[in-house]
Amino acid sequence: MKNASTVSEDTASNQEPTLHRGLHNRHIQLIALGGAIGTGLFLGIGPAIQMAGPAVLLGYGVAGIIAFLIMRQLGEMVVEEPVSGSFAHFAYKYWGPFAGFLSGWNYWVMFVLVGMAELTAAGIYMQYWFPDVPTWIWAAAFFIIINAVNLVNVRLYGETEFWFALIKVLAIIGMIGFGLWLLFSGHGGEKASIDNLWRYGGFFATGWNGLILSLAVIMFSFGGLELIGITAAEARDPEKSIPKAVNQVVYRILLFYIGSLVVLLALYPWVEVKSNSSPFVMIFHNLDSNVVASALNFVILVASLSVYNSGVYSNSRMLFGLSVQGNAPKFLTRVSRRGVPINSLMLSGAITSLVVLINYLLPQKAFGLLMALVVATLLLNWIMICLAHLRFRAAMRRQGRETQFKALLYPFGNYLCIAFLGMILLLMCTMDDMRLSAILLPVWIVFLFMAFKTLRRK
């Protein structure tokens with residue numbers, strides 16, 4: 001099997017279609033923001049608040065630090081080798097064929113599940129306006145629209161995601177500003193007060209146990225940041241754009257998440273936040289700001305579609321990279337004249353379309369089930385990034401090479417992140433809603449190992 005960079009060169013020399021470097025720095029930053037700011041913030045935050053109370057703010061801070069360390073590790077590798085397949089390429093090259101096979105297919109499955117979760121959430125948001133229309137109809141409609149956009153070319157995808165993400169970012173800034181105005185102008189109602197952060201049982205209202213358990217749900221909110229690595233093969237000037245994206249994206253995510261949460265928890269008592277709807281829409285609806293609530297619901301809908309849009313992009317590129325490595329069927333390397341990995345895109349879409357059936361059969365449980373499965377696969381992906389980076393740095397040291405964009409706290413940071421992610425996985429085993437996904441993870445790894453061995457024998 002050839003590595004990704006070698007095959008890319010061979011393909012180019014034969015003048016066959018390859019992935020186009022059509023993404024600028026602004027695209028990359030907002031693609032990563034678009035992949036992370038979505039249902040995890042607007043819908044998934046409800047269960048986290050119920051578990052941790054106001055201390056959920058601390059939970060997001062801790063998870064954000066871990067996410068930043070891992071993204072710096074990924075960023076260091078990507079700047080040195082900006083190839084298709086991202087961390088699956090590095091796992092393959094520096095750990096071995098099975099590590100690349102495991103990383104790539106696990107990431108692909110994760111973003112298929114993310115896509116299903118976001119389409120499910122989009123259907124839930126649409127029920128705010130059309131309560132009688134089932135979620136599966138909306139999931140099917142948005143599935144068709146987003147995949148059609150991605151079939152055109154990477155530049156159109158980048159522009160679409162840029163505007164999707166920009167709408168989200170501006171809306172979050174506006175929501176924080178409007179919330180602060182409501183809070184300090186007296187227009188936020190009788191319940192609005194900064195005292196809400198400690199009035200109902202204190203800041204650690206559910207104790208340290210509640211805070212620690214909430215981390216399993218909080219991790220869902222940070223999934224998608226690794227899209228920075230996926231964009232590398234189509235980034236213009238990756239040596240400059242990737243470091244900027246890595247450094248700025250995590251800061252902005254933390255600002256948006258923690259800023260939004262402070263406003264949310266101050267405007268409304270955390271004990272009244274529900275887990276089955278968007279807390280943000282609920283608060284403005286209860287404040288009789290129906291116009292604002294509808295506008296915010298529209299933004300939240302865009303947020304979900306944005307994350308799914310990012311997932312369609314990343315999944316097709318990951319499959320392309322797997323095929324280049326020899327870890328997926330060769331027909332998936334086919335690239336259209338416009339630079340779109342067409343067969344990879346179509347296969348990913350075909351599997352994601354099962355979300356329509358899931359929402360039809362399990363309309364009330366679909367989102368919770370999908371979120372738990374996403375968290376389990378996300379933990380494995382990030383652990384593989386940390387492990388691949390350890391081998392990458394060892395290889396650089398043997399070659400006497402100095403990297404341009406160094407990860408922080410190496411190697412202690414790698415082991416810290418692995419221990420943290422392992423702790424989250426153990427916590428999931430104690431939670432009724434997440435236990436199944438944690439148990440299925442080792443089964444999934446064994447299945448992939450057997451599939452890998454079978455393919456190698458053939």
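Residue numbers in this text run from 1 along the chain shown.
Just so it is clear, glycine is given a Cβ too, placed from its N, Cα and C backbone atoms.
Under its mutagenesis annotations, Swiss-Prot gives Arg26 to Gly, Ser or Gln the following note: Strong decrease in phenylalanine transport activity.
In Swiss-Prot, the entry for mutagenesis Phe90 to Leu states: 65% of wild-type phenylalanine transport activity. The structure shown retains the original residue. For the recorded site, Phe90 (mutagenesis position), the DSSP three-state label reads helix.
Quoted from Swiss-Prot, the note on the mutagenesis of Tyr92 to Leu is: 41% of wild-type phenylalanine transport activity.
In Swiss-Prot, a published mutagenesis experiment is listed as Trp95 to Leu, annotated 10% of wild-type phenylalanine transport activity. Around Trp95 (mutagenesis position), the same-chain residues six or more apart in sequence whose CB sits under 8 Å from its CB are Leu387, Ala388, Arg391, listed in sequence order.
Among the mutagenesis experiments that Swiss-Prot reports, Glu118 to Gly, Leu, Val or Asn is described with the note: Loss of activity. There are 33 other Cβ atoms within 10 Å of the Cβ belonging to Glu118 (mutagenesis position).
Secondary structure at Lys168 (mutagenesis position), taken from DSSP and collapsed to helix, strand or coil, is helix. Lys168 (mutagenesis position) counts 25 other C-beta atoms within 10 Å of its own C-beta, drawing on all protein chains shown. For the mutagenesis result Lys168 to Asn, the note given in Swiss-Prot is Loss of activity.
While the structure shown retains the original residue, Swiss-Prot records the mutagenesis experiment Lys168 to Leu or Arg with this note: Strong decrease in phenylalanine transport activity.
In Swiss-Prot, a published mutagenesis experiment is listed as Glu226 to Ala, Gln, Lys, Arg or Trp, annotated Loss of activity. Counted within 10 Å of its Cβ, the other Cβ atoms near Glu226 (mutagenesis position) come to 26, all protein chains included.
In the three-state DSSP classification, Pro341 (mutagenesis position) falls within coil. According to Swiss-Prot, the mutagenesis experiment Pro341 to Thr carries the annotation: 17% of wild-type phenylalanine transport activity.
Among the mutagenesis results in Swiss-Prot, Pro442 to Gly has the note: 52% of wild-type phenylalanine transport activity. The residue drawn here is the original one. When secondary structure is read from DSSP and collapsed to three states, Pro442 (mutagenesis position) falls in the helix class.
Taking Phe90, Tyr92, Glu118, Pro341, Pro442 as the mutagenesis positions under consideration, the smallest Cα distance to Glu226 (mutagenesis position) is found for Phe90. The mutagenesis positions considered are Pro341, Pro442; of these, Pro442 has the fewest other C-beta atoms within 10 angstroms of its C-beta.
Nearest to Pro341 (mutagenesis position) in space, judged by Cα atoms and limited to the mutagenesis positions Tyr92, Lys168, Pro442, is Tyr92. For the mutagenesis positions Phe90, Tyr92, counting C-beta atoms within 10 A of each C-beta gives the highest total at Phe90.
Within the set of mutagenesis positions Phe90, Tyr92, Glu118, Pro442, the entry lying nearest in space to Lys168 (mutagenesis position) is Glu118 (CA atoms).
Ranking the mutagenesis positions Phe90, Tyr92, Pro442 by Cα distance from Glu118 (mutagenesis position) puts Pro442 first.
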